[in-house]
Amino acid sequence: MLKLVILCFALFYNTVSSTRFLFGVEVKCDFDEVFQLTVSHWEDDGNTFWDRDEDITGRMTMFARKKIFFYQDGHHGFEFGKLEPYGWFLHNCTKNGNFREYRHGLSSTSGSNGLEYIEYTMSEFLKIVRANKKSDRKLDKTYLWESYLHQFEKGKTSFIPVEAFNRNLTVNFNECVKEGVIFETVVHDYDKNCDSIQVRWFARIEKVCGYRVLAQFIGADTKFWLNILSDDMFGLANAAMSDPNMDKIVYAPPLAINEEYQNDMVNYVNNCIDGEIVGQTSLSPKFDEGKALLSKHRFKVGQRLELLNYSNSTEIRVARIQEICGRRMNVSITKKDFPESLPDADDDRQVFSSGSQYWIDEGSFFIFPVGFAAVNGYQLNAKKEYIEHTNKIAQAIKNGENPRYDSDDVTFDQLAKDPIDPMIWRKVKVGQKFELIDPLAQQFNNLHVASILKFCKTEGYLIVGMDGPDALEDSFPIHINNTFMFPVGYAEKYNLELVPPDEFKGTFRWDEYLEKESAETLPLDLFKPMPSQERLDKFKVGLRLEAADMCENQFICPATVKSVHGRLINVNFDGWDEEFDELYDVDSHDILPIGWCEAHSYVLQPPKKYNY
């Protein structure tokens with residue numbers, strides 16, 4: 001391996017003259033008014049930069065009050081050995097609001113009027129690499145966490161850790177991806193000169209932020225942000241297992257190695273291997289095995305299942321899986337399964353059309369196995385053949401026999417829930433009261449007074465509804481182990497709004513209402529157990545995440561924890577007003593660590609508006 005390292009490094013060291021660096025730039029304005037800042041590179045005014053890089057061009061305009069944080073590229077030239085950011089500023093951070101031009105110089109910010117320029121050398125943000133995947137133009141519009149990750153390096157923001165969330169991948173990597181772990185990664189310094197050979201080196205994880213890690217190359221100062229599910233990240237010794245003869249993979253350090261080793265590669269390699277790799281915790285082969293399993297899904301495109309009608313919750317319809325993305329599935333009602341003319345897709349998001357998007361997690365309360373409606377006597381809107389098919393399934397289950405499914409049916413076993421303790425289940429009674437986040441609402445920022453209306457035959461399922469004259473009309477089936485039901489008194493205890501029953505007059509008090517209705521509360525041990533305090537403490541105000549909008553579930557957005565209410569977090573979608581905030585249980589599959597979308601090639605919606 002030593003010869004390969006020296007040969008490869010010697011071959012390419014002389015062909016690449018500089019390495020790109022990122023500068024985090026903080027611009028402060030003395031005046032308490034919204035100001036405008038336009039940043040242009042040297043190329044804009046015809047000045048000659050000593051090593052022109054056509055990829056580093058363009059300009060951007062930003063608006064903010066008091067302060068803007070952004071980043072720009074610079075070069076580290078081996079010949080000159082210095083860092084150099086570059087750019088023109090046009091700004092109106094002045095007493096009279098008139099625009100001033102300011103050319104940035106490393107030594108001084110004089111002449112900037114009320115503007116102050118502060119620079120920080122930042123780590124490189126590496127885009128996720130997906131081998132053998134076609135490019136998707138939709139992903140050109142996806143939002144990236146680059147700016148916030150650079151702010152994290154300055155201690156100005158943070159993220160909810162992966163281990164705080166409910167399971168959101170089909171494979172769990174929490175135990176192997178940790179700070180201090182050493183792994184193999186691709187060195188892209190050689191890409192232009194090494195078409196048929198992949199060059200790798202070793203790096204150590206310094207910080208973990210969601211599915212992004214801040215890593216540093218062994219034996220170099222270079223740091224970079226990498227998605228752990230990128231095809232650029234490997235367990236240690238992966239190269240030897242993937243390419244035993246090392247015909248297609250070689251090891252070589254990044255070009256920006258520590259200066260004292262640039263002319264002594266033998267000592268450099270020995271120091272890296274003996275001093276920083278041998279005996280250290282490394283990313284195991286199980287990591288690579290786990291990544292390979294991510295492409296294997298429990299379900300398949302074309303399978304049919306039963307889907308609750310979100311606009312008429314007393315009805316179930318037949319739907320097909322159109323796309324699969326990790327645990328999330330795009331499902332829709334198709335002409336193939338519907339007994340009448342399909343509703344207009346503009347009025348019904350669950351109906352298939354060329355652009356239909358109805359994305360839900362595989363554990364969503366909206367979906368049921370084939371035969372659920374027949375087993376439980378629930379209203380089913382389907383073709384005659386399907387109804388007859390599911391009636392046979394229901395009869396087989398009733399007789400204790402194995403049902404005969406079609407090959408494309410999603411079965412009860414595929415959507416199985418955890419068993420319920422029979423002793424606890426006996427405590428459940430029709431009429432018992434609880435508090436509910438309405439999963440069919442257009443707003444998810446309060447709780448409602450609700451009741452158990454009836455039992456389903458399928459174990460653990462109930463028909464529930466919000467108290468009031470429309471309780472039956474708006475009722476729906478749900479498994480007792482869910483993220484929407486909470487015990488009586490939860491809203492008051494955790495400072496949330498409790499919506500009283502429709503047509504209720506006066507001030508609502510639970511004790512008075514229960515006495516008036518001659519009702520009792522659903523016992524505490526029927527609800528999901530409260531997570532440990534250690535886990536709840538990982539959800540702090542100001543931490544960032546990705547969240548699926550429960551009103552329009554095809555959209556996953558960058559978001560921030562605004563407040564914490566026991567096991568519920570109030571989430572604000574970045575750039576949106578607080579009226580659009582939504583409450584999520586910490587076990588919800590609709591909240592995700594940062595980096596989930598890019599890891600699954602799913603579009604992360606940009607914030608509605610930028611202020612940096």
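Numbering starts at 1 and runs along the chain as displayed.
Just so it is clear, glycine is given a Cβ too, placed from its N, Cα and C backbone atoms.
Experimental mutagenesis is annotated in Swiss-Prot for Pro253 to Ser, with the remark: In allele lin-61(n3624); does not affect binding to histone H3 trimethylated at 'Lys-9'; multivulva phenotype in combination with lin56(n2728). Classification of Pro253 (mutagenesis position) by DSSP places it in coil, neither helical nor stranded.
Cβ environment of Phe368 (mutagenesis position): Leu305, Glu306, Leu307, Leu308, Ile316, Leu415, Pro477 lie under 8 Å away, each six or more residues apart in the same chain. Among the mutagenesis experiments that Swiss-Prot reports, Phe368 to Ser is described with the note: In allele lin-61(n3736); reduces binding to histone H3 trimethylated at 'Lys-9'; multivulva phenotype in combination with lin56(n2728).
What Swiss-Prot notes for the published mutagenesis of Gly371 to Glu is this: In allele lin-61(n3807); abolishes binding to histone H3 trimethylated at 'Lys-9'; multivulva phenotype in combination with lin56(n2728). Secondary structure from DSSP puts Gly371 (mutagenesis position) in coil.
One mutagenesis experiment named in Swiss-Prot is Ser475 to Asn, and its note says In allele lin-61(n3447); reduces binding to histone H3 trimethylated at 'Lys-9'; multivulva phenotype in combination with lin56(n2728). When secondary structure is read from DSSP and collapsed to three states, Ser475 (mutagenesis position) falls in the coil class.
Asp549 (mutagenesis position) falls outside any helix or strand according to DSSP and counts as coil. There are 19 other Cβ atoms within 10 Å of the Cβ belonging to Asp549 (mutagenesis position). Here Swiss-Prot notes a mutagenesis experiment, Asp549 to Ala, with the remark: Reduces binding to histone H3 trimethylated at 'Lys-9'; in isoform a.
If you take the C-beta of Phe573 (mutagenesis position) and look for same-chain residues 6 or more apart in sequence within under 8 angstroms, you find Ala547, Asp549, Cys557, Pro558, Ala559, Phe580, Asp581, Glu582, Pro607, Lys608. According to Swiss-Prot, the mutagenesis experiment Phe573 to Ala carries the annotation: Abolishes binding to histone H3 trimethylated at 'Lys-9'; when associated A-576 and A-580, in isoform a.
The Cβ of Trp576 (mutagenesis position) lies under 8 Å from the Cβ of Cys557, Pro607, Lys608, each of these being in the same chain and 6 or more residues away along the sequence. Looking at Swiss-Prot, you'll find the mutagenesis Trp576 to Ala noted as follows: Abolishes binding to histone H3 trimethylated at 'Lys-9'; in isoform a.
When other Cβ atoms within 10 Å of the Cβ of Phe580 (mutagenesis position) are tallied across all protein chains shown, the result is 17. Here the residue is the original one, while Swiss-Prot reports the published mutagenesis Phe580 to Ala with the comment Abolishes binding to histone H3 trimethylated at 'Lys-9'; in isoform a.
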Cβ atoms near Ser475 (mutagenesis position) (within 10 Å, other residues, all chains): 20
